[in-house]
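Student: One structure coming up, written as structure tokens, with questions to follow.
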Amino acid sequence: MSLSSCLLPFSQSATAPSSSVCSCHLAASFSNFPVSSRDYSFSRSGSLVLNGGGSNLCRRFCGLKLWILKSLNRRQGNNRKHQPVNELTTHSKHTFLSDDERGFAEETRAEDLRPEENILGTDLNDGFHNVGDLPPVSKQLSDDLSDVRRRASLCIAVVGATGELARGKIFPALFALYYSGYLPEDVAIFGVSRKNLTDEDLRSIIASTLTCRVDHQENCGGKMDAFQSRTYYINGGYNNRDGMSRLAERMKQIEGESEANRIFYLSVPQEALVDVACTIGDNAQAPRGWTRIIVEKPFGFNSHSSHQLTKSLLSKFEEKQIYRIDHMLGRNLIENLTVLRFSNLVFEPLWNRTYIRNIQVIISESIAQTEKFSDGYGIIRDIVHSHILQTIALLAMEPPISLDGEDIRNEKVKVLRSIRKIDPRDVILGQYKSSSRDKNGVILNGVDPTYCAAALYIDNARWDGVPFLVRVGTGLIKHRVEIHVQFRHVPGNLYRENIGINIDLGTNELILRDEPDEAILVKINNKVPGLGLQLDASELNLLYKDRYKTEVPDSYEHLIHDVIDGDNHLFMRSDEVAAAWNILSPVLEEIDKHHTAPELYEFGGRGPVAAYYLWAKHGVPWADD
């Protein structure tokens with residue numbers, strides 16, 4: 001009877017003559033193993049060979065292999081997004097199991113094996129009170145299977161822990177992940193800053209900002225207490241090697257000897273970023289496990305400073321360790337772009353210059369300007385460089401070969417490198433009037449824009465001649481974040497006379513709205529009920545709050561989860577950063593060279609009048625405010 005080979009995850013140093021059938025590599029001596037010596041022998045290569053002593057023996061070893069695979073899947077499931085923890089997938093079965101093993105799996109599919117149960121038929125600890133009393137092989141199996149179940153520990157350090165971003169966004173996002181089970185129970189969270197505080201001081205600061213989402217109310221108080229008990233404070237300056245050494249030492253105390261992973265969130269001013277990163281790189285990287293750092297935008301002030309920043313980071317870390325975060329890329333709208341394009345046949349065949357007339361990306365804020373735009377970076381460096389260009393890249397990229405982060409980033413950078421040099425005349429800058437700024441308590445310097453509109457073109461076969469219109473501003477009439485994809489007119493439209501005077505009413509349009517109410521809208525033409533033939537433009541809408549009765553996770557929660565999971569497709573790679581600066585640097589240099597003054601507009605208005613002329617210049621209808 002021919003039995004399939006069973007490759008168990010062990011090695012063997014002994015050697016013996018070769019036999020046949022079911023070869024299994026083991027790490028320990030089998031002198032005490034509960035089978036007869038005639039049932040096995042050793043090959044010259046050091047492999048254990050199970051002789052044909054009946055199917056029961058191989059079935060027992062195949063069962064052990066199934067149990068180990070199931071345990072591995074149980075261990076790894078916690079780190080997979082949207083996948084049941086205890087499910088052994090069909091893919092895994094067909095990849096790792098032979099025909100006989102699959103047959104055994106069919107017989108035992110309904111049985112839910114407990115983690116402590118030995119598939120050989122008895123508990124590994126049966127009859128033994130201490131692990132040290134176990135026979136050598138059983139003890140070895142117990143140790144190996146214990147390793148399978150053991151999870152790597154995780155330490156997260158927030159540098160700049162007392163800042164507004166950390167208090168208002170980062171710690172609440174970490175708590176939401178902890179509540180949902182996306183952080184291990186024994187996670188250690190460290191706050192690092194220059195202030196002289198204690199662990200209890202940090203916990204008090206954090207407690208004032210933590211809340212439970214509507215769908216996270218069960219045992220909310222208990223979860224908060226547990227989360228705060230896992231937070232610790234380290235006093236250390238931005239380039240304080242002693243402080244980082246103390247942080248690393250305290251991490252080691254918590255991690256013990258097990259595999260340990262570390263994340264460092266650098267919530268620090270741009271001028272301190274390099275010092276902090278280099279100090280971490282020299283003193284606090286994980287000795288066992290991976291280390292990842294999160295860097296906040298903007299990524300430099302211009303091409304030169306961005307290059308120096310990248311060079312400094314890569315001198316201490318590998319590219320795969322660096323996660324350049326833009327919280328606006330954590331919105332559900334951004335993740336939906338690739339889903340809509342590549343999972344719906346109704347869209348992807350039309351996603352090109354033949355059918356699409358223009359694409360508009362709109363970010364309109366009704367509130368006063370934030371401090372970020374008042375520090376000399378301005379709206380172009382802060383929003384257009386990362387969020388807007390990344391959105392365009394995801395909209396325009398070719399289908400990646402897989403959903404792996406590197407494959408997606410490879411396609412995004414191709415789009416960025418294909419964007420035509422921007423004509424300075426196709427860039428409109430605006431700033432809401434000083435009286436409005438004074439009234440709202442925000443003081444800007446004379447040239448920092450609070451509004452930017454621009455026309456971009458992508459020089460490739462898919463998008464040749466299609467304008468991508470961008471408008472970003474604050475202090476405007478309406479708060480909204482939307483993407484408009486306007487399709488071309490129907491050739492030879494039979495109903496042209498029935499649509500009305502404005503021919504643009506007859507064009508189809510896809511609207512992806514993130515705020516104020518997330519929705520997917522499709523504008524279509526339909527007949528008005530009644531006698532005669534009159535057409536109307538209507539909207540098919542998917543309103544998320546009506547369709548999904550759940551609170552959408554915050555963008556920081558989404559992105560930090562991706563960092564833990566190692567998913568980097570929403571984070572900019574260094575070549576993407578450089579390509580984005582190559583697009584914007586010539587425009588910024590022209591603005592600085594000629595001291596271009598932004599056009600003033602009323603606070604709460606529609607923005608600069610020149611933006612309307614820019615839309616008309618490129619033949620694009622203005623999306624209604």
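Cβ atoms here come from the backbone N, Cα and C positions, even for glycine.
None of the substitutions listed is reflected here, since the structure keeps the original residues.
These figures come from a predicted structure and were not determined experimentally.
Straight out of Swiss-Prot:
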type	residues	note
BINDING	Gly160, Ala161, Thr162, Gly163, Glu164, Leu165, Ala166, Arg167, Arg194, Lys297	NADP(+) 1 binding site
MUTAGEN	Cys212 to Ser	Abolishes interaction with G6PD1
MUTAGEN	Cys220 to Ser	Abolishes interaction with G6PD1
BINDING	Lys297, His327, Met328, Leu329, Gly330, Arg331, Glu365, Asp382	D-glucose 6-phosphate binding site
ACT_SITE	His387	active site, proton acceptor
BINDING	Arg471, Arg480, Arg513, Arg606	NADP(+) 2 binding site
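Each of the listed features needs to be described in terms of its position in the shown structure.
Tutor: Its Cβ taken as reference, Glu164 (NADP(+) 1 binding site) is surrounded by 10 other Cβ atoms within 10 Å in the chains shown.
Sequence-distant neighbours of Cys212 (mutagenesis position) (same chain, 6+ residues apart, CB-CB distance under 8 A): Tyr179, Cys220, Lys223, Met224.
DSSP assigns Cys220 (mutagenesis position) to a helix in the three-state reduction.
According to its DSSP assignment, Arg331 (D-glucose 6-phosphate binding site) is coil. For Arg331 (D-glucose 6-phosphate binding site), the same-chain residues 6+ apart in sequence whose C-beta sits under 8 angstroms from its C-beta are Val481, Asp514, Ser555.
With a 10 A radius on its CB, His387 (active site, proton acceptor) counts 21 other CB atoms from all the protein chains. In the three-state DSSP reading, His387 (active site, proton acceptor) counts as helix.
Arg480 (NADP(+) 2 binding site) has a Cβ environment of 18 other Cβ atoms inside 10 Å.
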Student: For Arg471 (NADP(+) 2 binding site), just give me the three-state DSSP call.
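Tutor: Where Arg471 (NADP(+) 2 binding site) sits, the three-state DSSP reduction gives strand.
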Student: Let me make sure I understand the span of the NADP(+) 1 site: among Gly160, Ala161, Thr162, Gly163, Glu164, Leu165, Ala166, Arg167, Arg194, Lys297, what is the greatest distance between any two Cα atoms, in Å?
Tutor: 22
Student: How many other Cβ atoms sit within 10 Å of the Cβ of Met328 (D-glucose 6-phosphate binding site)?
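Tutor: Taking every protein chain into account, the count is 20.
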Student: Spatial neighbours of His387 (active site, proton acceptor) among the binding-site residues Ala166, Glu365, Arg606, defined as Cα within 10 A: which are they?
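Tutor: None, since no candidate lies within 10 Å.
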Student: To the nearest whole angstrom, what is the C-alpha distance linking Arg194 (NADP(+) 1 binding site) and Glu365 (D-glucose 6-phosphate binding site)?
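Tutor: Arg194 (NADP(+) 1 binding site) to Glu365 (D-glucose 6-phosphate binding site), Cα-Cα distance: 34 Å.
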Student: Within a 10 Å radius of its Cβ, which of these binding-site residues (Arg194, Lys297, Arg513) has the fewest neighbouring Cβ atoms?
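Tutor: The binding-site residues Arg194, Lys297, Arg513 were compared, and Arg194 has the fewest Cβ atoms within 10 Å.
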Student: According to DSSP, does Arg513 (NADP(+) 2 binding site) fall in a helix, a strand, or coil?
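Tutor: Reduced to three states, the DSSP call for Arg513 (NADP(+) 2 binding site) is strand.
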Student: For Arg480 (NADP(+) 2 binding site), identify the closest of the binding-site residues Glu164, Ala166, Gly330, judging by Cα separation.
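Tutor: Result for Arg480 (NADP(+) 2 binding site): the nearest of the binding-site residues is Gly330.
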Student: If the NADP(+) 2 binders are Arg471, Arg480, Arg513, Arg606 per the record, what's the largest distance between their Cα atoms, in Å?
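Tutor: Spelled out: the longest distance between any two Cα atoms in Arg471, Arg480, Arg513, Arg606 is 19 Å.
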